[in-house]
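Here is what Swiss-Prot records for this protein:
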- His19 to Ala: Wild-type degradation of target ssRNA by the Csm complex (MUTAGEN)
- Asp33 to Ala: No degradation of target ssRNA by the Csm complex, complex assembles normally and binds ssRNA. 10(3) to 10(4) decreased growth of an RNA phage in vivo. No change in ssDNase activity of the ternary Csm complex (MUTAGEN)
- Asp100 to Ala: Nearly wild-type degradation of target ssRNA by the Csm complex, crRNA is shorter, Csm complex is altered (MUTAGEN)
- Glu119 to Ala: Wild-type degradation of target ssRNA by the Csm complex (MUTAGEN)
- Glu123 to Ala: Wild-type degradation of target ssRNA by the Csm complex (MUTAGEN)
Amino acid sequence: MTFAKIKFSAQIRLETGLHIGGSDAFAAIGAIDSPVIKDPITNIPIIPGSSLKGKMRTLLAKVYNEKVAEKPSDDSDILSRLFGNSKDKRFKMGRLIFRDAFLSNADELDSLGVRSYTEVKFENTIDRITAEANPRQIERAIRNSTFDFELIYEITDENENQVEEDFKVIRDGLKLLELDYLGGSGSRGYGKVAFEKLKATTVFGNYDVKTLNELLTAEV
């Protein structure tokens, strides 16, 4: 019986400010209009695993679906087996687990004199008919922040012969994410990211990851 878990790790470096929204339900008067999501313990920005998973799946659907899927449950088999499928007749647990990504270079940012791990960007929308301005404040995790990225991939008898194919899809997803954006307001310059120090490690069972590491660093 084959059973192993592979940890795929990397550093997510922000090349521009990142906005992934948090709750503003209890915002005080004069507070930021759109805060970022933060770790409730440290009050430091995080990148939710759900944001990474959703964005990567959306981008990969443009490549691996033969036609436009109205819902994720209509995705191709290769995406369904990696990300899961909740449709009753096609229900399938995904092979991937996306972890929340936490800030990893706080000390480096502190040494540069950074006073806050977020910034506030002031934006304005103008009503084209009345010319009335609608100013707003958007919070962003600052450029050059790095976050620990971790992805778990499960190998069983069912998918032992599909591992390399799956990892090529994962590699494509990361490349597409670098060429697109993460979070909101990407068309206005937010959310440009880079994945650095890519590495696959066997964390349970026995599986030789040499070929997988070669795939991860190969040009797409």
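A Cβ is built for glycine as well, from the same backbone N, Cα and C atoms used for every other residue.
Location within the structure of each feature annotated in Swiss-Prot.
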residue : record               : Cβ neighbours (10 Å)
His19   : mutagenesis position : 24
Asp100  : mutagenesis position : 17
Glu119  : mutagenesis position : 15
Glu123  : mutagenesis position : 13
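In the three-state DSSP classification, His19 (mutagenesis position) falls within coil. Nearest neighbour of Asp100 (mutagenesis position) by Cα distance, taken over the mutagenesis positions His19, Glu119, Glu123: His19. Rounded to the nearest whole angstrom, the C-alpha distance between Glu119 (mutagenesis position) and His19 (mutagenesis position) is 10. The CA atom of Glu123 (mutagenesis position) is located 13 Å away from the CA atom of His19 (mutagenesis position).
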